[in-house]
Amino acid sequence: MRFEDIGISKVDKVCLVDRLGCQENLVGTVHVTTTHIIFRAENGSKELWLATGLISSVEKGTLTAAGCMLVIRCKHFQVITLLISRDKSCQDLYETLQRAAKPVSVNVTELLAFENREPVEDVRGWRRLDWNSEMTRQGITKSQWTESNINEGYTICDTYPNKLWFPTAASTSVLLGSCKFRSRGRLPVLTYFHQQTEAALCRCAQPLTGFSARCVEDEKLMELVGKANTNSDNLFLVDTRPRVNAMVNKVQGKGFEDERNYSNMRFHFFDIENIHVMRASQARLLDAVTKCRDVTEYWKTLEASGWLKHVRSVVECSLFLAESISRGTSCVVHCSDGWDRTSQVVALCQLLLDPYYRTIHGFQVLIEKDWLGFGHKFDDRCGHVGALNDEAGKEVSPIFTQWLDCIWQIMQQKPRAFQFNERYLIEMHEHVYSCQFGTFIGNCDKDRRDLNLSKRTKSLWTWMDARHDDYMNPFYSPTAHVALLDLDTRAARFTVWTAMYNRFDNGLQPRERLEDLTMAAMEHVGVLESHVAQLRTRLAELKTQQNQQITSTNTPTNMVDSGMSSATDDLKNLSLSHPLDPLSSTLPILERATSQESGVMDSSLYYPDEALTKYSLKWQPLRGADRCSNPACRGEFSSTIERRIHCHLCGMIFCRRCLKVSADERERVCDKCKTD
């Protein structure tokens, strides 16, 4: 948001209303900057920051005796309700927030990501995908598929990457002819090669057939795609649109392929609706999860939204593709322009087939390849910049959100197949819209290069790499699943993703997340086991020193044995005990034992109590931990998705800002423990 768009920069005596009535309302001040909306409570108990790019809509209520209500709905599904006593202040703030939600400027360089004042040296983040390395990893047979420089400099298709792979037998004239016959020049190209069956997954846009047009070069290219598979030359062409929609496009000179003109090809339609239907569907879904007050109304609104039906359609189409490729049949997929529904099903199909894409790093590579590389229009679909007219505003649609929802549905059935957890998906979704990073800015790869984003903005991947442990799934087993082809696609298996759509609705008794409880327990056990290992090491040192003293001083054996037996036996008992057993009863024994001896013990063998009591046996529970334990911070955890992190020494919960990682990256300690 530009400085001149700020009509009012500060509003006092604003009441932050808890719409669920679970917490007390807070009086404070609202500050408006070019990048954030900030609410700070007068008593200092709460400070809420909201990036202006996350504002979706603003609603102003009627003036009452108490004041005027202002409801801010966000793209990451937070709902903020403000009660402002003065109507003039409310109107000024409303108009300011409206300009943030619907920016007048169409200049993408005014986004938050470009406000970065630090020098950008983010090579790893901006080079997450290396096309040649990825195709080599897939095991492409160069005798059948080859890299082409036909789109070098984005000359034939500006929404495709400049590196493309085609059947080796395809000539340049065939490629150019097919390019002219496909919408937006998006001809069939390889995106995934299944090494076990040599089946290929290709993507493209709809053909410009109209009612009778055909293209010999396009037909030849499709034939070569089928023949590139030495195990089967059959080819499935999957149109993700409803058949009636494809028929309507014929009137516009577009449409779908005539099966009679393509040899060895079978046609399949899948009824995945367009961006306008999905936008309306999500709006009804949000009405159900945020506005409905009784169960009957909730279920009626949810059913009317059709959201779960649409999610199911995407999963079913992706599963069909995965099953076909695993059986050895190559597939070509398109929708209208090949950057919305095609990106959804092609990427989800690869996720089902290849366990690499179900890792944290591999998932980022998949997004870079099939969403960013092949031109999903993130600027338009996410509404990053203002629209020149109302028609351009209708380009906004939750296509990427829906794809993440599909992945979450699969995670519920296969919880051990994914290295990452749902926090990974939710935080990624937030930053797709926040525009804090440059990764998801631009409509295609060419846009991002023209904007020089790698030099001017930071990569989301680097930011997430620094929080890698936040996204680990404690139940992940790399060998548990290879291909996920046994999904249950019955309607009852698809449910509302409440952690996403009700992320900020904590309620009276917010539940701890099972993943977080498990991770905290595993981390605690790991810390204690590490401490036990240190004690065992110290025990070995004591034994070594004992033997050295025997040799050097020629002390009678019975005196040494009597002097050391008490200490070493206690350490043995301690090292063999369970890491979670209380150690308080055994901790003082070493000091007592050594102090009672008659001068035989060397001072270097003394092992003080503070070394044994370094780690807390009892950690602060996650339940009720809604604030950082640092008295100077007391930062609030606004939702259960925000990770509560334990100090390895005192066991208290802190926010990430108040914890420091040791030099060897083995310990995480708070400022107080670090000082002590």
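Here the Cβ of each residue, glycine as well, is placed from N, Cα and C on the backbone.
Now, the feature entries from Swiss-Prot:
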{"type": "DOMAIN", "residues": "125-501", "note": "domain 'Myotubularin phosphatase'"}
{"type": "BINDING", "residues": "Asn249, Lys250, Val251, Gln252, Asn274, Ile275, Cys335, Ser336, Asp337, Gly338, Trp339, Asp340, Arg341, Arg381", "note": "substrate binding site"}
{"type": "MUTAGEN", "residues": "Cys335 to Ser", "note": "Inhibits fluid uptake endocytosis in coelomocytes. Localizes in aggregates at the plasma membrane and/or to vesicles close to the plasma membrane. Abnormal anterior migration of QL neuroblast descendants. Reduction in the number of synapses formed in DA9 neurons"}
{"type": "ACT_SITE", "residues": "Cys335", "note": "active site, phosphocysteine intermediate"}
{"type": "MUTAGEN", "residues": "Asp340 to Asn", "note": "In ar515; in 25 percent of mutants, abnormal anterior migration of QL neuroblast descendants"}
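A map of Swiss-Prot features onto the structure.
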{"residue": "Asn249", "record": "substrate binding site", "Cβ contacts under 8 Å, 6 or more apart": "Gln206, Gly255, Phe256, Ser336"}
{"residue": "Val251", "record": "substrate binding site", "Cβ contacts under 8 Å, 6 or more apart": "none"}
{"residue": "Asn274", "record": "substrate binding site", "Cβ contacts under 8 Å, 6 or more apart": "Arg241, Asn245, Ser336, Asp340, Arg341"}
{"residue": "Cys335", "record": "mutagenesis position", "Cβ contacts under 8 Å, 6 or more apart": "Ala205, Gln206, Asp239, Thr240, Arg241, Ile272, Arg341, Thr342"}
{"residue": "Asp337", "record": "substrate binding site", "Cβ contacts under 8 Å, 6 or more apart": "Ser183, Arg184, Arg186, Ala205, Gln206"}
{"residue": "Trp339", "record": "substrate binding site", "Cβ contacts under 8 Å, 6 or more apart": "Thr159, Arg186, Ala205, Phe374, Gly375, His376, Lys377"}
So which one is it: of the recorded positions Asp340, Arg341, which has the fewest other Cβ atoms within 10 Å? Asp340
Assuming the binding residues for substrate are exactly those in the record, Asn249, Lys250, Val251, Gln252, Asn274, Ile275, Cys335, Ser336, Asp337, Gly338, Trp339, Asp340, Arg341, Arg381, what is the maximum CA-CA distance in angstrom, rounded? 26
Indicate whether Cys335 (mutagenesis position) is helix, strand or coil by DSSP. coil
Asp340 (mutagenesis position): secondary structure state under DSSP, collapsed to three categories: coil
